[in-house]
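Below: the structure, in structure tokens.
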Amino acid sequence: MGFTTGREFHPALRMRAKYNAKYLGTKSEREKYFHLAYNKHTQFLRYQEQIMSKTKEKKVGVIFGKFYPVHTGHINMIYEAFSKVDELHVIVCSDTVRDLKLFYDSKMKRMPTVQDRLRWMQQIFKYQKNQIFIHHLVEDGIPSYPNGWQSWSEAVKTLFHEKHFEPSIVFSSEPQDKAPYEKYLGLEVSLVDPDRTFFNVSATKIRTTPFQYWKFIPKEARPFFAKTVAILGGESSGKSVLVNKLAAVFNTTSAWEYGREFVFEKLGGDEQAMQYSDYPQMALGHQRYIDYAVRHSHKIAFIDTDFITTQAFCIQYEGKAHPFLDSMIKEYPFDVTILLKNNTEWVDDGLRSLGSQKQRQQFQQLLKKLLDKYKVPYIEIESPSYLDRYNQVKAVIEKVLNEEEISELQNTTFPIKGTSQ
């Protein structure tokens, strides 16, 4: 039952008026109720007109960008634009060929998919999701910028129609785009920080020299740039202490070994209850720690133990490898892997059982065998001196942060120096 758009009674009000006219006594009383019903209907129409008027007056803005990657300059522009409109639509533009070239010319660890870029934007603006809307525009087949404005504008207008919004203003930081926006989209153009006075950064600068512009990369995009350094070795090889030292010195994050926490939380602190089905749970818990460390890292994140080590323990204690761990090893590679030789003093902390020299050597060989099997390049630190190990790993990290080549260090060992201390 819909309301009428003209001045005649709504059917429900007409029926109510007829009812009152039939069952209420005098003519004057009937006229009074007809008049009352008419007034109510008139008030409703005025209210409806006010709502429609407000809807028409709503100011809608739009922003276009590749966001490859998104950075704080983009975020600032979006929030400034949002303060000037009632509703803002952010369009993430993609072109398969162009985006592939951008990736190959970058220092990004892996190529972000369209879904990755949409996810960045949706995560950043999730608390304004009813006012800031994220859309995707496919630009494949359209001549490259700055050409192709006519074809591009037609695709944009189609998107506006499909997503049911009509912007009146477009926001941009590129002065050269003002005239084309006005000509091809017929929209008012507002330039936001065109001289880069507040945020002197661009996606191009971040792609090519990410560490130099690290402070401009939001945590959502950092996993595509942050370096991960995995420190692995057998029991009591000094991994955890070394990881903590490195994270503190380089002012960044680390991911602790989740397996120890799993034993305390799920097994009551005793590994005798460990079983084959526990290893995937430990790997998933460790991956959560790694994800958090990378997202909040300062250029580099240190990882205490990798999935190859988890697989080695599974083989050692359960007599066979786990296919889930095999998948984790392949799916989550690390940028740098450092293997500590198992030649430091063995300390029994209640969760260790491979304490004999023979057991330690056998486990070390198993780690090397698995590293070779999965074709993981690694740097082996042989010195039993904790100080030497610390300084040698620091030297590797300095090379990584300076974006120097470390391939000559991989699959080699540092010379033994000093004694255990």
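Each Cβ is built from the backbone N, Cα and C atoms, and glycine gets one as well.
None of the noted substitutions appears here; every position holds its original residue.
Per Swiss-Prot, the feature NAD(+) 1 binding site maps to 64-67, His71, Arg98, 139-152, 172-174, 199-201; the stated evidence is experimental evidence. The Cβ of Phe64 (NAD(+) 1 binding site) lies under 8 Å from the Cβ of Ile91, Cys93, Leu137, Val156, Val170, Ser172, each of which sits 6+ residues away along the same chain.
Taking the Cβ of Tyr289 (NAD(+) 2 binding site) as centre and 10 Å as the limit, one finds 18 other Cβ atoms among all the protein chains shown. Annotation comment: Swiss-Prot describes Ser254, Ala255, Trp256, Tyr289, Ile290, Asp291, Tyr292 as NAD(+) 2 binding site.
The mutagenesis experiment Lys126 to Ala or Thr is recorded by Swiss-Prot, whose note states: Significant reduction of RNK activity, also NMN adenylyltransferase activity is impaired. Secondary structure at Lys126 (mutagenesis position), taken from DSSP and collapsed to helix, strand or coil, is helix. For Lys126 (mutagenesis position), no same-chain residue that is 6 or more apart in sequence has a Cβ closer than 8 Å to its Cβ.
Its Cβ taken as reference, Gly238 (mutagenesis position) is surrounded by 21 other Cβ atoms within 10 Å in the chains shown. For the published mutagenesis Gly238 to Asn or Ser, Swiss-Prot gives the following note: Complete loss of RNK activity, no effect on NMN adenylyltransferase activity.
Neighbour list (Trp256 (mutagenesis position), Cβ cut-off 8 Å, at least 6 residues apart, same chain): Ser240, Val243, Tyr289, Asp304. In Swiss-Prot, a mutagenesis experiment is listed as Trp256 to Phe, annotated with the note No effect on enzyme activities, but NAD feedback inhibition is almost lost.
Looking at Swiss-Prot, the entry for mutagenesis of Arg352 to Ala, Cys, Met or Asn says: Complete loss of RNK activity, no effect on NMN adenylyltransferase activity.
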The correct three-state DSSP answer for Tyr145 (NAD(+) 1 binding site) is coil
What is the biggest Cα to Cα gap, in Å, among Ser254, Ala255, Trp256, Tyr289, Ile290, Asp291, Tyr292, the residues listed as binding NAD(+) 2? 12
How many whole Å apart are the CA atoms of Trp149 (NAD(+) 1 binding site) and Asp291 (NAD(+) 2 binding site)? 40
Spatially closest candidate among His71, Tyr145, Ser254, Ile290, Asp291, the listed binding-site residues, to Gly238 (mutagenesis position) (Cα to Cα): Ser254
Within 10 A of the CB of Asp291 (NAD(+) 2 binding site), the number of other CB atoms across every chain shown is 14
Other C-beta atoms within 10 angstroms of the C-beta of Gly141 (NAD(+) 1 binding site) total 11
